[in-house]
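Noted in Swiss-Prot for the protein shown:
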BINDING   F2, L3, F8, R36  substrate binding site
BINDING   G49, E69, Q122  Mg(2+) binding site
DOMAIN    13-153  domain 'Nudix hydrolase'
MUTAGEN   D21 to A  Increases Km for GDP-mannose 5-fold. Reduces activity 120-fold
MUTAGEN   R51 to Q  Increases Km for GDP-mannose 40-fold. Reduces activity 300-fold
MUTAGEN   R51 to K  Increases Km for GDP-mannose 40-fold. Reduces activity 10-fold
MUTAGEN   H87 to Q  Increases Km for GDP-mannose 4-fold. Reduces activity 200-fold
MUTAGEN   Y102 to F  Increases Km for GDP-mannose 7-fold. Reduces activity 100-fold
MUTAGEN   H123 to Q  Increases Km for GDP-mannose 5-fold. Reduces activity 2000-fold
Amino acid sequence: MFLRQEDFATVVRSTPLVSLDFIVENSRGEFLLGKRTNRPAQGYWFVPGGRVQKDETLEAAFERLTMAELGLRLPITAGQFYGVWQHFYDDNFSGTDFTTHYVVLGFRFRVSEEELLLPDEQHDDYRWLTSDALLASDNVHANSRAYFLAEKRTGVPGL
């Protein structure tokens with residue numbers, strides 16, 4: 001269920017959003033990051049993912065989002081649950097007048113790069129980086145780097 005922009009703004013202003021993030025690994029042990037074109041985290045490299053819609057099961061959201069973000073429809077059983085995370089942003093999808101709060105369910109899985117059909121709606125570029133390279137880059141958003149930092153994983157529910 002997609003909301004009108006005004007209604008969605010009320011939701012984002014008032015409540016946390018639920019989303020899925022995908023920690024996608026290739027056969028070389030590199031991880032997929034896309035350069036975000038939209039707020040929040042605009043201009044940063046970020047793992048693929050997206051919001052769960054109202055009345056959408058996690059299984060359906062996983063399949064919809066893997067198709068939308070990777071061009072490859074995968075069942076939720078393809079992913080290893082990677083914990084419950086919290087993401088806080090100073091801006092929102094429409095500007096800087098209120099913050100955004102996400103409760104994020106992480107899923108990690110391996111894919112064959114050749115199977116992916118990466119879209120350009122949410123990201124204007126993609127890269128595969130080793131965990132060391134993405135941790136060393138200030139252009140990778142802190143919320144994505146956290147998935148690879150042992151001290152950030154400590155105490156994360158589900159890990």
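In case you wondered, yes, glycine gets a Cβ from its N, Cα and C as well.
No substitution from the list is modelled in this structure, which keeps its original residues.
If you count neighbouring Cβ atoms within 10 Å for each of the recorded positions F8, R36, R51, H87, the highest count belongs to H87. Cα of L3 (substrate binding site) to Cα of H87 (mutagenesis position): a distance of 22 Å. Around the Cβ of G49 (Mg(2+) binding site), the same chain contributes S19, L20, D21, F22, L65, E69, V104, each under 8 angstroms and 6 or more positions distant in sequence.
Listed in sequence order, G34, K35, R36, T37, F46, P48 are the same-chain residues six or more apart from H123 (mutagenesis position) with CB atoms under 8 A from its CB. Here the C-alpha separation of F2 (substrate binding site) and R51 (mutagenesis position) works out to 11 Å. Once the Cα atoms of F2, L3, F8, R36, the listed binders of substrate, are compared pairwise, the greatest separation found is 22 Å.
When secondary structure is read from DSSP and collapsed to three states, H87 (mutagenesis position) falls in the strand class. Sequence-distant neighbours of Y102 (mutagenesis position) (same chain, 6+ residues apart, CB-CB distance under 8 A): P16, L17, V18, S19, Q86, H87, F88, Y89. In sequence order, F22, G34, P48, G50, L65, A68, H123 are the same-chain residues whose CB sits within 8 A of the CB centroid of G49, E69, Q122, the residues recorded for Mg(2+) being left out. With all protein chains in the displayed structure included, the most crowded Cβ environment within 10 Å among the recorded positions F2, D21 is that of D21. Counting Cβ atoms from all protein chains shown, E69 (Mg(2+) binding site) has 24 others lying within 10 Å of its own Cβ.
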